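Data first, discussion second: the structure below is written as structure tokens.
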Amino acid sequence: MKFFVLVAIAFALLACVAQAQPVSDVDPIPEDHVLVHEDAHQEVLQHSRQKRATCDLLSKWNWNHTACAGHCIAKGFKGGYCNDKAVCVCRN
């Protein structure tokens with residue numbers, strides 16, 4: 001029994017040592033790659049802000065109003081509710 005425990009510990013130590021090998025500092029992306037030459041700072045033309053996530057996603061379990069109120073309280077408002085268009089409306 002002690003032999004099996006010793007072998008198991010030795011195997012675990014060997015696995016830890018094998019996984020702790022240093023990672024090479026060589027960049028695997030070649031210089032002529034398409035993404036390397038693209039401009040890194042491209043302007044975003046239009047943002048898409050989805051305000052219906054809390055009301056739409058949780059409406060199946062009837063938690064939509066609770067989640068909306070919690071979301072509004074976390075933002076610093078007094079509470080909130082989901083209107084008929086499934087948009088969270090926060091109260092002042």
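Numbers run from 1 along the shown chain.
The backbone N, Cα and C atoms fix where each Cβ goes, glycine too.
Just the original residues are modelled here, none of the noted substitutions.
What Swiss-Prot says about this one:
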VARIANT   Leu6 to Pro  In strain: 2CPA7 and 2CPA14
VARIANT   Ala15 to Thr  In strain: 2CPA12, 2CPA43, 2CPA46, 2CPA51, 2CPA103 and 2CPA105
VARIANT   Val17 to Met  In strain: 2CPA1, 2CPA12, 2CPA43, 2CPA46, 2CPA51, 2CPA103 and 2CPA105
VARIANT   Glu38 to Asp  In strain: 2CPA7 and 2CPA14
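Shown on the structure are the features that Swiss-Prot records.
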residue : record           : Cβ within 10 Å
Leu6    : variant position : 10
Ala15   : variant position : 10
Val17   : variant position : 9
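In this structure the alpha carbons, written CA, of Leu6 (variant position) and Val17 (variant position) are 16 Å apart. The secondary structure of Leu6 (variant position), as reduced to three states from DSSP, is helical.
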